[in-house]
Amino acid sequence: MRTEPLCGASPLLVPGDPYSVVVLLQGYAEPEGVGDAVRADGSVTLVLPQTRGPASSHRESPRGSGGAEAALEEAARGPILVDTGGPWAREALLGALAGQGVAPGDVTLVVGTHGHSDHIGNLGLFPGAALLVSHDFCLPGGRYLPHGLGEGQPLRLGPGLEVWATPGHGGQRDVSVVVAGTALGTVVVAGDVFERDGDEDSWQALSEDPAAQERSRKRVLVVADVVVPGHGPPFRVLREASQPETEGGGNSQQEPVVGDEEPALH
């Protein structure tokens, strides 16, 4: 197995059915000045259902057992934002969304991969969206619902769309979003489980639980054809021809669509 950068400027579009993935803003982490100062911001990714459902019913709080699961699946019928970047990137985020024809009020679900300010600093732009931040899920208005997310117990949002517990970097409550069925195979939006492609020299120093994060990294690499890391361009996961294909993986050779070009859905 090896990895290689998926080249292209933001926004980078990977068409899919039933969900397409748009990397709106590529994260970065760059040394600044002397000492250990770093200027950084997290990647921001949009997951778009091919067919959008009505945007009203997800705002109502479901009753009874299975409420969180039903509410999550309902919220996933509209645009899903994975991380929001830091508050200093507010205008860049709004501009990137507008470039996709999405207003803040159109977003029905925001997933925060972990609780660091460079990843969830713009939650206030989306008061009408359901929020899944780390392991906390709430509906608009602050109604929190219990759910079964845990290591080895994913939350299903829709066909080929899941949230996984991927602990390590920020502690025990980090999550990743797994999108199967794209033109490039399975895309995993991994937050800071991966800082960037080729981060083997640095990720452990930034991890609250390196052992847990190592397990999370291995789990992601088993299924991913493309990884969207927290602070760098997306990268491909390339397997030897003799390796068995994993569920959702196809290692498609189709290239993503970059910039303002229209994706050709297949």
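Each residue, glycine too, has its Cβ placed from N, Cα and C.
Swiss-Prot has this to say about the protein:
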BINDING   His114, His116, His169, Asp192  Zn(2+) 1 binding site
BINDING   Asp118, His119, Asp192, His231  Zn(2+) 2 binding site
MUTAGEN   His169 to Ala  Loss of endoribonuclease activity; when associated with A-192 and A-231
MUTAGEN   Asp192 to Ala  Loss of endoribonuclease activity; when associated with A-169 and A-231
MUTAGEN   His231 to Ala  Loss of endoribonuclease activity; when associated with A-169 and A-192
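Shown here: features listed in Swiss-Prot, placed on the structure.
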residue: His114; record: Zn(2+) 1 binding site; Cβ neighbours (10 Å): 25
residue: His116; record: Zn(2+) 1 binding site; Cβ neighbours (10 Å): 19
residue: Asp118; record: Zn(2+) 2 binding site; Cβ neighbours (10 Å): 22
residue: His119; record: Zn(2+) 2 binding site; Cβ neighbours (10 Å): 28
residue: His169; record: mutagenesis position; Cβ neighbours (10 Å): 26
residue: Asp192; record: mutagenesis position; Cβ neighbours (10 Å): 30
residue: His231; record: mutagenesis position; Cβ neighbours (10 Å): 24
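Put simply, His119 (Zn(2+) 2 binding site) is 13 Å from His169 (mutagenesis position) when counted between their Cα atoms. According to DSSP, Asp192 (mutagenesis position) is assigned to a helical segment. Reported as a whole number, the C-alpha separation between His116 (Zn(2+) 1 binding site) and Asp192 (mutagenesis position) equals 10 Å.
A straight line from the CA of Asp118 (Zn(2+) 2 binding site) to the CA of His231 (mutagenesis position) spans 10 Å.
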